[in-house]
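Undergrad: Starting off with a structure, shown below.
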Amino acid sequence: MPARWGCLFPGKYPCQTGLRHMSDRASVIYILDDDNAVLEALSSLVRSIGLSVECFSSASVFLNDVNRSACGCLILDVRMPEMSGLDVQRQLKELGEQIPIIFISGHGDIPMAVKAIKAGAVDFFTKPFREEELLGAIRAALKLAPQQRSNAPRVSELKENYESLSKREQQVLKFVLRGYLNKQTALELDISEATVKVHRHNIMRKMKVSSIQDLVRVTERLKDSLE
């Protein structure tokens with residue numbers, strides 16, 4: 001094992017035992033780290049079990065060039081000079097990208113790990129770590145990826161849905177999100193309660209949701225792009 005890999009995997013490299021079932025050529029494992037030696041070590045490990053890999057050393061290049069239609073996961077370094085891993089995670093969320101993320105860090109930063117997990121990360125590893133643990137996290141992430149993509153329309157699509165609302169429907173939506181009843185909304189906008197009900201029906205249809213809870217969820221995702 002080359003010496004530089006020892007900082008990642010304390011043991012024999014690579015471990016092949018019992019991992020063939022993880023091979024999924026339809027999935028892409030993205031690796032974002034500013035250390036080329038780490039990129040080489042991680043990509044070699046992932047390729048050894050038959051998975052496709054795309055490596056990036058720049059956060060901005062990754063955010064601009066990544067194939068967003070591909071299903072897979074992202075192995076993400078926490079500390080990078082251009083942009084932190086948490087910032088990358090936040091930007092992906094703002095873009096509506098639901099790719100599962102596995103964080104790696106050279107420091108035992110518990111508060112940062114808590115933030116990452118709370119924001120939806122699959123796992124958080126501190127170097128060195130066992131390769132079996134990372135491969136297990138990749139396995140879990142690949143199980144999550146199709147479900148997340150099928151259940152989460154992109155922000156661009158949600159914004160398009162929002163912009164299809166009439167000015168009055170957008171006004172009604174604001175009161176719906178504040179928890180106003182139809183009667184209260186009608187008084188605020190000086191329209192009939194029946195008209196409010198029609199607007200609410202149209203809002204739900206255009207936003208492609210079936211419940212107020214879903215409406216709140218999608219508009220929360222839109223908040224940053226509408227401000």
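Every residue, even glycine, has its Cβ placed from backbone N, Cα and C.
Quick paste from Swiss-Prot:
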- 28-142: domain 'Response regulatory' (DOMAIN)
- Asp77 to Ala: Lack of phosphorylation (MUTAGEN)
- 158-223: domain 'HTH luxR-type' (DOMAIN)
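How buried are the listed features, and what sits near them?
TA: In terms of DSSP secondary structure, the domain 'Response regulatory' (28-142) contains 50 helix, 26 strand, 39 coil.
Sequence-distant neighbours of Asp77 (mutagenesis position) (same chain, 6+ residues apart, CB-CB distance under 8 A): Leu32, Asp33, Asp34, Asp35, Val38, Gly85, Phe103, Ile104, Ser105.
On the 0 to 100 pLDDT scale, the domain 'HTH luxR-type' (158-223) averages 90 in the predicted structure.
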Undergrad: Going by DSSP assignments with H, G and I as helix and E and B as strand, what are the residue counts for the domain 'HTH luxR-type' (158-223)?
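TA: Counts, helix then strand then coil: 52 helix, 0 strand, 14 coil.
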